[in-house]
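If you check Swiss-Prot, you get these features:
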- Lys128: ATP binding site (BINDING)
- 36-477: domain 'Hexokinase' (DOMAIN)
- Ser194 to Asn: In strain: HFL97e3_15 (VARIANT)
- Ser252 to Thr: In strain: ZIM(S)e3_24 (VARIANT)
- Ser380 to Asn: In strain: SC96e3_12.3 and ZIM(S)e3_35 (VARIANT)
- Ser484 to Asn: In strain: DPF96e3_23.1, SC96e3_12.3, HFL97e3_8, HFL97e3_12, HFL97e3_16, ZIM(S)e3_24 and ZIM(S)e3_35 (VARIANT)
- Leu486 to Ile: In strain: DPF96e3_23.1, SC96e3_12.3, HFL97e3_8, HFL97e3_12, HFL97e3_16 and ZIM(S)e3_24 (VARIANT)
Amino acid sequence: MRKSTRLLTHSLFGPVFKILFHNKTVCGGCNRKMPSLVNTEIEAAVKGFLIDQEKMTEVVERMTKEIKMGLAKDTHARAVIKCFVSHVQDLPTGKERGKYLALDLGGSNFRVLLVNLISNSDVETMSKGYNFPQTLMSGSGKALFDFLAECLSEFCHSHGLENESLALGFTFSFPLQQQGLSKGILVAWTKGFSCEGVVGKNVVSLLQEAIDRRGDLKINTVAILNDTVGTLMSCAFYHPNCRIGLIVGTGSNACYVEKTVNAECFEGYQTSPKPSMIINCEWGAFGDNGVLEFVRTSYDKAVDKVTPNPGKQTFEKCISGMYMGELVRLVITDMIAKGFMFHGIISEKIQERWSFKTAYISDVESDAPGEYRNCNKVLSELGILGCQEPDKEALRYICEAVSSRSAKLCACGLVTIINKMNINEVAIGIDGSVYRFHPKYHDMLQYHMKKLLKPGVKFELVVSEDGSGRGAALVAATAVQAKSKL
């Protein structure tokens, strides 16, 4: 028997406004009408995902402390948000010109690009994506970089570039300790990678050595960067006030423009003639020291246990696309096991780890209130048939709980950075599949940022076009131009 149900009086996305003459409930921040009835046990199960304003403020305070520790030389070693120096001090001016290569290794995506900067309004890009063999993700580092060089060679030969001397920007979307613009030490693998012989090594050297071993290309890797830095750079090419880059996709991270004098881990932080430095926060590790336990659930801990890096990347596991779908799946299977969904009948597919794709969350939440076309398709793919409306509403409610927490925590992170920069107006370049494809993520993020920021602070959320590709080329371009001025 289904337990008694009751009308929800709170919203996953913000405060509730009741329009009495329609007798409907509307979510603040997204104008999404709430489901009228949800099983109380299901509501209780997802309660831990519902972060209120007080908890969000606490997240901002704790993250502020961690970022300050990451920036300071004396506390950097024990900080969980490392705030690595990117060594990128020059933002695009819009006057960069020429052809540049970019190589983008970002977990689920691997691409080679040729970017031709013709003018600030005319940028030509040619790119090719390559399938990444699963075996390479846990094989040897040499095999990994030989594969990257092979794909780079194939791309260059197919575009008649094999005889051109080209600078390359390498977007490497894993935790890096940069010791120079073209020297980045891998701190740890994430996103399911575990290649041997790479952690603690300069990945630029590993790539350049693989290119040189082939002997068929005239390519010089001049810069390595994180995808967040590329996102910021690409956005700044068109939006001069862009000072923050954010990725919310397979993983999550942010970077921002800090005053050089505050970047104490930069050797020349007190003497550099350049006033600014892009800081790669690596905020995915926020909470690895336990400071986020008050916003984690038993489902988060269950997901963490089956990842290749248990106890690590705590913040990322709460908000990124790699884990959101699995969180939803665990809630569903728990509710089925307790008899609160689908009459206690479970399919083989839903029992498989990672079978509930994060894309399903976007699909389910794309349905209009009272409609279940996408929901039915998702359930069919999971082998769950003949569902009644309360089960479909419950699924949507669970998806909303997980996605709204992700947006709230991202909002906390961005507000922390804006407060740290102490600026009143900023553009934020954003990329990643969660932000791009979730139907309400932008609105949720914007809504909760406004609630947390002090009055008068203006911000703009901008989709950064091909940050990991064009952004890498722009870093290479600024590096080449800066070197030519020496």
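Cβ atoms here come from the backbone N, Cα and C positions, even for glycine.
The recorded positions recorded for this entry are Lys128, Ser380, Ser484, and the Cα of Lys128 lies nearest to that of Ser194 (variant position). Ranked by CA distance from Ser380 (variant position), the recorded positions Lys128, Ser252, Ser484 have Ser252 at the top as the closest. The local packing around Ser252 (variant position), expressed as other Cβ atoms within 10 Å of its Cβ over all shown chains, amounts to 29. Note on the variant positions Ser194, Ser380, Ser484: the fewest other CB atoms within 10 A surround the CB of Ser484.
The two recorded residues, Ser252 (variant position) and Lys128 (ATP binding site), have Cα atoms 24 Å apart. Across the structure, the residue listed as 'ATP binding site' and Ser484 (variant position) are spaced 30 Å apart at their Cα atoms.
Around the Cβ of Lys128 (ATP binding site), the number of neighbouring Cβ atoms within 10 Å comes to 14.
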